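Worksheet for the structure shown next.
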Amino acid sequence: MLLVRTTSLNVSRMPVPCLARGIGILKGKYRLANLMNAQPSVRHVSSEIQQKDQQAGESNTATDTGVIHKSDEETLIYFDNVYARTTSVWNPTLWYNLLLRNQSRDAVREKIRNLASPPNNPIYGLELKSTIPVKRDGGVFATFVVPPKYTKAQVNSLIQQNTARESSKNLLSYFTRASAFPVKGSPWIEDLRRLPSTTIVIKFQGPALTEEEIYSLFRRYGTIIDIFPPTAANNNVAKVRYRSFRGAISAKNCVSGIEIHNTVLHIQYENIRRGHLVSNFFTNHTRIAIPVLFALLSIFAVLVFDPIREFSIEQKITHKYSLSWDNKFWKQLKTLTSSTMTSIKYYWGGPDDNHQRKHLWEERIEKVNDLKMWLEENNNTFVVIRGPRGSGKHDLVMQHTLQNRANVLYLDCDKLIKSRTDPMFLKNAASQLGYFPIFPWIDSVTGVLDLTVQGLTGQKTGLSETKESRFRNMLTTSLMSIRRIALKNYKAFVSTGDGTVNVKEEDYLQQHPEAKPVIVIDRFEGKSEINGFVYKELSDWAAMLVQMNIAHVIFLTETVASNQRLSESLPNQVFKNLILSDASKENSRNYVLSQLEDYLYYNKKSKGENVKEPESEKETAENNDSDSEADTSVKKAEVILNEKELQEIDASLEPLGGRMLDLQAFVRRVKSGEEPSEAVDKMIEQASEQITQMFLSDKIDSNKSAQAWELIELLSANPVIPFHEIVNKPLFKAAPETGIMELENNGLITVSRDRGVLQEIRPAKPLYRAAFTYLINDPELAKVLKTRYLLKVVGFETGRIKKWEEELKPLGKVPDQKLFKTRLDYLSGKINASNAVITKCEEEIKNLSK
């Protein structure tokens, strides 16, 4: 069963000039006559679908079925340009209409009603029955009930005239003008993803129409550029190309489904596959296009992310928007409250925390002042502060020199060097510099892409980078941020009484050293087996900062090996050096007593012991003006402690020397409840375990372990060993400087130098000497380590003897032994000496095994 839906087409009332436009030949007139006598348009739709819908109780609206139903008393008009046409997915007018224009159903119906029957020229009795929007095409199908005194042709003509008149009143009518066309066919209401095109495809279900007939039928909807009639290969398809989208859209919606001489016309938009210049370039020139694409992506990433990274680095240095104590406003508030609380404490006789460390640093006040003075000088500031581990380099710079200074960047080389993987290294470097955002995973992706492109095109894209280049880029970006901070208050022109003066950037930086940020690079060693490039990159970067005069740079190091690296970066620069050593015995004692003052007082009070009440700090200062404030807390501690307790503390401090970190650890242990002697014994035991794990365990190289044990024995007996005594030791003869410097870099010893020449060898810190003695006095441990050392010496001497014996073999075959008597005597003496060493070592091993 087929459902036949008809649409009355009163052809006899159509204007003849409109239908006959462009037809000039007899054949065209003959076919036109046939067109005039065409039957009403018919589109066959299966009735089974409608029956199924009715049985299921579903709607049969045009939106759901794609078919418009109307009676003979109704006329169907298509209004175009009601919505924005979807000619492209990225058409901006769609968003404009969606956001700024009222597209509700009532608003559209009111607009159609005003166009068809305006108040100033109404069609009396005209009723708008329904509207069916086709937003993709930008139009609306409107069904009107024809008034009794009008015919359909008259109503259609009046609606067209009113629409043309009303839509042309707007100032923007050229763009917003609407048109009304009677629907001759049976339109198919579909919302498929078929975007409008200027070309429509006509499929003939029956004999094809001629070009004249096609022109006559479709010309009224817009200017036609060309008509492509059916071909021999495809004799039932024709194409019509319009100049504008409006013509093609109106023709498709008004004519589709019309039947002429038993031929039904089905019209759709042509699916045009436009050739894109960019896609063609990438398809046809792969070897060039892919590198160009990655280059463009890199440029885009730089343009977008580099300003963000520079801002984040500035934030890391200035802490302008940070809520930490490094923020400028928090620093001012902290200074104000700190000074206020200090005054209150002093008034009530409380302790002043600002002086608890002063006596330890009295011997370094001059160096702190020198460092502050260097930072205020106009000359390039390149400072190297060297001191043993735990000597207080970090506190000297960060707490005593730069505590209240703005714009400080602190870099810890140790965190960078110890990064095991490339992503972890990049994350640590970015965290140190404030470099954000960073995408470590991109390196893995770009590496795979680089290999893929190289396999396809034979050349690399250059997109993948090594961690060295990435780190160098981070430093370059940081340099730009530091320069911006240094020149923040710079003005190219300064007004004076005599006029305007042009100020150069170099002159401004020379006159305002306080504006330059301070870069502190801690734990700079100069060499490393893993990530050793960090030292070179940092030294080159620091040299550039100093040469550009945009920052002060301070290096904190433990050894002199860093000087060689820095000299390579700045060969003509004279470094400002600060050498830090351990505190004196008196200052160490004063520091510990000042830290333990309150603890000792309240500890004795809690035990019920009689404690002599010390005078308040204020009374002490008033009664004894000759004493400094720094000695006040020490005198309090001496009053609280008896002579025996003071002697115990003095004896406990003897192994610690003046190393600040060890003194702080000792104070913490005592405050936790340990006796001074117990605290120092545990520290010595802990240091000995550390030495054993780092230098004397089975996992360590046997030669290195034997060298370490030999130095431990010597340093346990003597606080200082001259370097020339080590040169003659068996295990150091081959490369004495290399062995000593390796142990120094690993933190077992420290070596003093005179113009680069090794002079004296000491333990890395005073506590190590007590740890050396502890290891020597431990019979079981000393027996194992001593035996291992002696076996290494025996092996070393045995190897030397074998080498000499190999040399003696050819000499023994010479007939005249007198020719090489001198060499033979030399080798014989060497072998005898080594034999004596081996014999001695074996005797010691035998004694140790008893």
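Glycine is no exception: its Cβ is also placed from the backbone N, Cα and C atoms.
Residues as originally present; substitutions not included.
Mapped onto DSSP helix, strand and coil, the domain 'RRM' (198-272) counts 22 helix, 27 strand, 26 coil. Taken from Swiss-Prot, the feature domain 'RRM' covers 198-272.
Among the mutagenesis results in Swiss-Prot, ASN502 to Tyr has the note: In YME2-4; prevents mtDNA escape, growth on nonfermentable carbon sources and growth at 37 degrees Celsius on glucose. The residue drawn here is the original one. For ASN502 (mutagenesis position), the Cβ neighbour count at a 10 Å cut-off comes to 8, with all displayed protein chains included.
The average pLDDT computed over the domain 'RRM' (198-272) stands at 93.
Reduced to three states, the DSSP call for ASN502 (mutagenesis position) is strand.
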